[in-house]
Amino acid sequence: MSLFLRKRCLCLGFLLFHLLSQVSASLRCPSRCPPKCPSISPTCAPGVRSVLDGCSCCPVCARQRGESCSEMRPCDQSSGLYCDRSADPNNQTGICMVPEGDNCVFDGVIYRNGEKFEPNCQYFCTCRDGQIGCLPRCQLDVLLPGPDCPAPRKVAVPGECCEKWTCGSDEQGTQGTLGGLALPAYRPEATVGVEVSDSSINCIEQTTEWSACSKSCGMGVSTRVTNRNRQCEMVKQTRLCIVRPCEQEPEEVTDKKGKKCLRTKKSLKAIHLQFENCTSLYTYKPRFCGVCSDGRCCTPHNTKTIQVEFQCLPGEIIKKPVMVIGTCTCYSNCPQNNEAFLQDLELKTSRGEI
């Protein structure tokens, strides 16, 4: 081999070694994070979240099931994925996989990990790592009768799975049934209702009322369904909501008749709204609901929705709809929080009722 060919092979070998070193280095966390991340957030596929890389330096698109992963390219942990590096002797790269979990047994039927099933018309359940989690289909604890409903109670409706709220004391529960629909804890906003949209689209606009907040204190979520879009398709909308802060001091009850909600005072100074790892760019003085002197639940009565800008990752600003309370009122039927529901559901599951 000539001297020229030997030099050329040596140069190519050095270049290949340099490229492999760069690729290997890009898979591991650097000793220091770069001084600045890309100004443009990564463009992820629909349904794929933007997360911090495994080094907590810059945002990247979360890797999905079956895709390659490393320290710099983490798997989507919110989907239960982990990076399996058993095939790499250097333990640097791997494949995003779902951990193998235990099966579930319910009412004599075996369900695989991740399998969804409906034990009856009232619940939708999922088997996850040997545990069964269920969500209710009947939202009677979220959809409450109005404050003008005397002696509300649940009644079974022939041919339907879910019970309905009824008003009055009639034994049959037919005259006082609320038209087959329960009234939500929130009153309609200006945009809520059924009205004819643009005649050229030939779409009848339908929007439900907002559900009760998922948490009795602290930041929660509220949902509704609407077809207010160009496709005239029913879609689910969510908004953030906070009925009262969890650290709120109990109010001194002065109204003995119990006809009014004792509203809490606004914050003396404006506060930042927070959810998960996000903080609002601007400060607000929100109004909260207090307590009822007769022991009933004090929940929002009139609300509106505003768009609030939050900053989550450095340089990333998102907008979220947030509930703003106008007035509050007292209810006899209190919406259950998630913890209470889970305890009740666990009890029913142990008894084999669902």
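Note that Cβ sites are derived from N, Cα and C of the backbone, with glycine treated the same way.
Over in Swiss-Prot, the protein carries these features:
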DOMAIN    25-99  domain 'IGFBP N-terminal'
DOMAIN    102-168  domain 'VWFC'
DOMAIN    202-247  domain 'TSP type-1'
DOMAIN    261-335  domain 'CTCK'
MUTAGEN   ASN227 to Gln  No effect on extracellular secretion
MUTAGEN   ASN229 to Gln  No effect on extracellular secretion
MUTAGEN   CYS241 to Ala  Abolishes extracellular secretion. Inhibits axonal growth of callosal projections when overexpressed
MUTAGEN   CYS246 to Ala  Reduces extracellular secretion. No significant effect on axonal growth of callosal projections when overexpressed
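Overlay of Swiss-Prot feature records on the structure.
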residue: ASN227; record: mutagenesis position; Cβ within 10 Å: 15
residue: ASN229; record: mutagenesis position; Cβ within 10 Å: 11
residue: CYS241; record: mutagenesis position; Cβ within 10 Å: 25
residue: CYS246; record: mutagenesis position; Cβ within 10 Å: 10
How big is the gap, in Å, between the Cα of ASN227 (mutagenesis position) and that of CYS246 (mutagenesis position), rounded to a whole number? 34
Three states by DSSP: which one describes CYS241 (mutagenesis position)? strand
Quick one: average pLDDT across the domain 'TSP type-1' (202-247), no decimals. 82
Cα-Cα, whole number of Å: ASN229 (mutagenesis position) versus CYS246 (mutagenesis position)? 36
What is the three-state DSSP composition of the domain 'CTCK' (261-335), stated as helix, strand and coil residue counts? 0 helix, 46 strand, 29 coil
From the DSSP assignment alone, can you count helix, strand and coil residues within the domain 'IGFBP N-terminal' (25-99)? 6 helix, 17 strand, 52 coil
